[in-house]
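Reading through the structure tokens given below for one structure.
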Amino acid sequence: MAAKDVKFGNDARVKMLRGVNVLADAVKVTLGPKGRNVVLDKSFGAPTITKDGVSVAREIELEDKFENMGAQMVKEVASKANDAAGDGTTTATVLAQAIITEGLKAVAAGMNPMDLKRGIDKAVASAVEELKALSVPCSDSKAIAQVGTISANSDETVGKLIAEAMDKVGKEGVITVEDGTGLEDELDVVEGMQFDRGYLSPYFINKPETGAVELESPFILLADKKISNIREMLPVLEAVAKAGKPLVIIAEDVEGEALATLVVNTMRGIVKVAAVKAPGFGDRRKAMLQDIATLTGGTVISEEIGMELEKATLEDLGQAKRVVINKDTTTIIDGVGEEAAIQGRVGQIRKQIEEATSDYDREKLQERVAKLAGGVAVIKVGAATEVEMKEKKARVDDALHATRAAVEEGVVAGGGVALVRVAAKLAGLTAQNEDQNVGIKVALRAMEAPLRQIVSNAGEEPSVVANNVKAGEGNYGYNAATEEYGNMIDFGILDPTKVTRSALQYAASVAGLMITTECMVTDMPKGDAPDLXAAGMGG
């Protein structure tokens, strides 16, 4: 086992604070409308340019093991804030740095670290309640656009695109961000249900100019099995041909003679058919087939429930106004399923979302709700170079998370003002003893840090602006972009309550642990390996 290097007390804390400051100073230059970019070197490809706090934090590793421990703990703050609300990572880092710096000063002055932590925790718990009281619901698209704009670093087009996307697909809808092809940002809304499976044979294409299969008011056969024997399908095919409508087959797979016969029938014009694989795998495939059945008013033909394909009738088939299938996707537009059944299915999936334990499962379930309830919007990010594209995509992603958080828990005045107001309200808060009271003061003083940093990045004097803002009340604050004082809500500078709350909670959690650290243990740096030749051989 490698030898360990151990540091105690003030020695350990000084080293740790140095690491915290290196990381926090690198991250906090990005805060606010006049925050700067950080360039990150990559081992291959062009460097990445970013204004996203968590991306900067993730890149930082320090050579000194003790300093690195401090940096890694603050990195955890940024990551946690990012996971919880998708934004506010820089604010969380600035708050953590402020609480740690003030807290360690108090420890050096002889305060009890455990009592300090209790005081900080008490102040933060009260601050979270105050934030909730200040919070205003965010429902109209103007407010949504403003939140998106602020989070995308004052990029108005991004804010408007997100608001428009939410308008079109609803609050439940799925909005994804992709690379665009041009220089402009675009919004693409997919009505109906789309899944990522294309046609099984290019011979089904009936619109050669677009390379797609378009079928008007088709029947939809849903089978949870592989179809390779055409005999199983003959009764259904004959019934569909009699009805004079096209048929879409969605099955685990269609292969061999079954696929060949369908292609021949289509080419001869006997019956228009198109076959696609069912989306997903395993249990998720079964669930998605059931979703499609609910949407189109059909039944999934599955041997698990004793149904056979040969005995299927037209009543078992779903219907839709239109189905469009291209190489990679299938879109079902206006299924004829009953609204009550669709809402029931959505309710069922929402229940599963509440019980889901992994983020991946939750995301997939939310996608299913969106496909049933609203639709899917894709924001295509345009840029001149790939480096700019990456940077912009990260900002749009942040803005999207921020607007979702705003819709969820409401908004408060932005620009660091909400935390300043909360701190002023809690000025009279006291705890069981003097050391805990100092802890409360440490947390309340730290709540000014985001405002001061925004002002400092804008090249103004933080103390002057902070005093002016504190002298005002309500939503009165400082707009760093235009260098004006006024009502932050009127300026359109809003922060999602969830983002501000998460930033404060995670910052205080990690800072409290670091203040109470008394000893640090790390591996000794390995010396150079001894030179084997020097041992000498008996001659």
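In case you wondered, yes, glycine gets a Cβ from its N, Cα and C as well.
Just the original residues are modelled here, none of the noted substitutions.
Noted in Swiss-Prot for the protein shown:
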BINDING   30-33, K51, 87-91, G415, 479-481, D495  ATP binding site
VARIANT   A98 to S  In strain: JCM 7000
VARIANT   K122 to Q  In strain: JCM 7000
VARIANT   E130 to K  In strain: JCM 7000
By Cα geometry, the one of the variant positions (A98, K122, E130) nearest T90 (ATP binding site) is A98
Across all protein chains shown, the binding-site residues G88, G415 give the max Cβ-within-10 Å count at G88
Quick note, E130 (variant position) and D495 (ATP binding site): C-alpha atoms separated, nearest Å, by 15
D495 (ATP binding site), DSSP three-state class -> strand
Integer Å value for the Cα distance linking A98 (variant position) with A480 (ATP binding site) is 21
The rounded CA-CA distance in Å from K122 (variant position) to K51 (ATP binding site) is 32
Long-range Cβ list for K51 (ATP binding site), cut-off under 8 Å, min separation 6+ in sequence, same chain only, gives T30, G35, R36, N37, V38, N153, E391, R395
D495 (ATP binding site), Cβ-centred 10 Å count of other Cβ atoms over all protein chains shown, is 30
